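Participant: Here the residue is the original one, while Swiss-Prot reports the published mutagenesis Leu178 to Ala with the comment Disrupts homodimerization, no effect on interaction with ATG14 and UVRAG; when associated with A-259. The annotation that Swiss-Prot gives for the mutagenesis experiment Leu178 to Ala reads: Disrupts homodimerization, no effect on interaction with ATG14 and UVRAG; when associated with A-196. Here Swiss-Prot notes a mutagenesis experiment, Leu178 to Ala, with the remark: Disrupts homodimerization, no effect on interaction with ATG14 and UVRAG; when associated with A-192. Here the residue is the original one, but Swiss-Prot notes a mutagenesis experiment at this spot, Glu189 to Leu: Decreases interaction with ATG14, no effect on interaction with UVRAG; when associated with L-217, L-224 and L-255. Among the mutagenesis experiments that Swiss-Prot reports, Leu192 to Ala is described with the note: Disrupts homodimerization, no effect on interaction with ATG14 and UVRAG; when associated with A-178. For the mutagenesis experiment Leu196 to Ala, the note given by Swiss-Prot reads: Disrupts homodimerization, no effect on interaction with ATG14 and UVRAG; when associated with A-178. Quoted from Swiss-Prot, the note on the mutagenesis of Ala217 to Leu is: Decreases interaction with ATG14, no effect on interaction with UVRAG; when associated with L-189, L-224 and L-255. According to Swiss-Prot, the experimentally introduced change Glu224 to Leu is described as follows: Decreases interaction with ATG14, no effect on interaction with UVRAG; when associated with L-189, L-217 and L-255. As a published mutagenesis entry, Ala255 to Leu appears in Swiss-Prot alongside the note: Decreases interaction with ATG14, no effect on interaction with UVRAG; when associated with L-189, L-217 and L-224. Under its mutagenesis entries, Swiss-Prot includes Leu259 to Ala with the note: Disrupts homodimerization, no effect on interaction with ATG14 and UVRAG; when associated with A-178.
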Amino acid sequence: MEGSKASSSTMQVSFVCQRCSQPLKLDTSFKILDRVTIQELTAPLLTTAQAKPGESQEEEANSGEEPFIETRQDGVSRRFIPPARMMSTESANSFTLIGEASDGGTMENLSRRLKVTGDLFDIMSGQTDVDHPLCEECTDTLLDQLDTQLNVTENECQNYKRCLEMLEQMNEGDSEQLQRELKELALEEERLIQELEDVEKNRKVVAENLEKVQAEAERLDQEEAQYQREYSEFKRQQLELDDELKSVENQMRYAQMQLDKLKKTNVFNATFHIWHSGQFGTINNFRLGRLPSAPVEWNEINAAWGQTVLLLHALANKMGLKFQRYRLVPYGNHSYLESLTDKSKELPLYCSGGLRFFWDNKFDHAMVAFLDCVQQFKEEVEKGETRFCLPYRMDVEKGKIEDTGGSGGSYSIKTQFNSEEQWTKALKFMLTNLKWGLAWVSSQFYNK
């Protein structure tokens, strides 16, 4: 209960729900409770219980309390619960309100009504498992729960009744049959228990085997993971090696292509390109000769002679030929021939022009000596190839080259007492003979 002072002459008292603690507004009927109403509310739950003659009176005489009687009706056990003593003035829950009021009698009546109401709630709480008072919602919820319990109890009661009726209808033969069935069921139970024990033993064995298998499976999983890591590492290495192998194969393929290309390449033809430019014979684009209409610089003529000496020297080395009387010394635009009979004698294959050119015959001797070397090369080739023949016949003693297939004239390779046109033509015929010799060497020593 909770109380608050609303005014100097009025005391408000309220009760709260024992479940949700919400304040309650009591019904007006609680204000007009009389003794008869209170006795009806506090009457025992079961009023049909009858005690055995003599026992009830004896208990009432001995104890002075209302009896606790258990009766049976229709196979249902019923118990009589005596009511609680409400009107005891010694109750521990009694109280008296003291407050200011204009009328002392009014306060006394209020205190009495509240005491009666509180005692009534205490009695109701003592007779049930539920504390009172309750609000309307909690009461509805409680009633629903009680209805559910009542339905369950009624169903149990009906089941008990049916079982009792079945037992009453059974005769002695049925009882013996049930006893036999009970023994059989007991034996079946023992057998099943034994099977259960065997199954339990087998389960333990299987559990132990399962643990071993799980441990083995875990070990295998670890090994599999290790093998997988190793496999991944080896796979990575394999991929790297495959890439390297493909790279090497591509390099080898490219090198093989270059090698095949080089094998098909004529080194002499690629190095020494002999051709003509008008009336001039050319080697590597250097003109060999001089005309009044085309005064070629002597530096270009000297360079052409250097390439010519280098070509004949390379052809002789390829054939293993050693020239008699002279040794070729390729030295760029200052190449020369060295006399084998007189080591101190050098025959230059280069000239600077001027007046000295007309009086110095060493240049002419060098060109005649070079023509001698070309003749020796021709004779060496004819030793192994009788059908070999150069297009222009060479006369070393006279220092001339004959145009046997053309006009039939001969042209001197010397510059003294010779025109520039004939000298240039003689040099052109000499380059043509060297081109034929170059072609023969390339065909014979291509794969050597």
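Backbone N, Cα and C atoms are what each Cβ position is placed from, and that goes for glycine too.
No substitution from the list is modelled in this structure, which keeps its original residues.
Where in this structure would I find these features, and how exposed are they?
Facilitator: A 10 Å cutoff on Cβ-Cβ distances gives Leu178 (mutagenesis position) a total of 12 other Cβ atoms nearby, all chains included.
Annotation note: Leu178 (mutagenesis position) sits in a helical segment as assigned by DSSP.
The Cβ neighbour count for Glu189 (mutagenesis position), using a 10 Å radius and every protein chain shown, is 11.
In three-state terms derived from DSSP, Leu192 (mutagenesis position) belongs to a helical segment. Take the CB of Leu192 (mutagenesis position) and look out to 10 A: across all protein chains shown you find 12 other CB atoms.
Using a 10 Å Cβ-Cβ cutoff, Leu196 (mutagenesis position) registers 12 neighbours.
In the three-state DSSP assignment, the secondary structure recorded for Ala217 (mutagenesis position) is helix.
Residue density at Glu224 (mutagenesis position): 12 other Cβ atoms are found within 10 A of its Cβ, drawing on all protein chains shown.
Sequence-distant neighbours of Ala255 (mutagenesis position) (same chain, 6+ apart, CB under 8 A from its CB) do not exist here.
For Leu259 (mutagenesis position), the Cβ neighbour count at a 10 Å cut-off comes to 11, with all displayed protein chains included.
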Participant: Between C-alpha atoms, which of these mutagenesis positions comes nearest to Glu189 (mutagenesis position): Leu178, Leu196, Ala217, Leu259?
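Facilitator: Checking each of Leu178, Leu196, Ala217, Leu259 against Glu189 (mutagenesis position), the shortest Cα distance is to Leu196.
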Participant: For Leu196 (mutagenesis position), which of the mutagenesis positions Leu178, Ala217, Glu224 has the nearest Cα in space?
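Facilitator: Comparing Cα positions, the candidate nearest Leu196 (mutagenesis position) turns out to be Leu178.
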Participant: Between C-alpha atoms, which of these mutagenesis positions comes nearest to Ala217 (mutagenesis position): Leu178, Leu192, Glu224, Leu259?
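Facilitator: Ranked by Cα distance from Ala217 (mutagenesis position), first place goes to Glu224.
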Participant: Could you tell me the C-alpha distance between Leu178 (mutagenesis position) and Glu224 (mutagenesis position) in angstrom, no decimals?
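Facilitator: Answer for this pair: 63 Å between alpha carbons.
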Participant: At the Cα level, what's the spacing in Å between Leu259 (mutagenesis position) and Leu192 (mutagenesis position), rounded?
Facilitator: 92
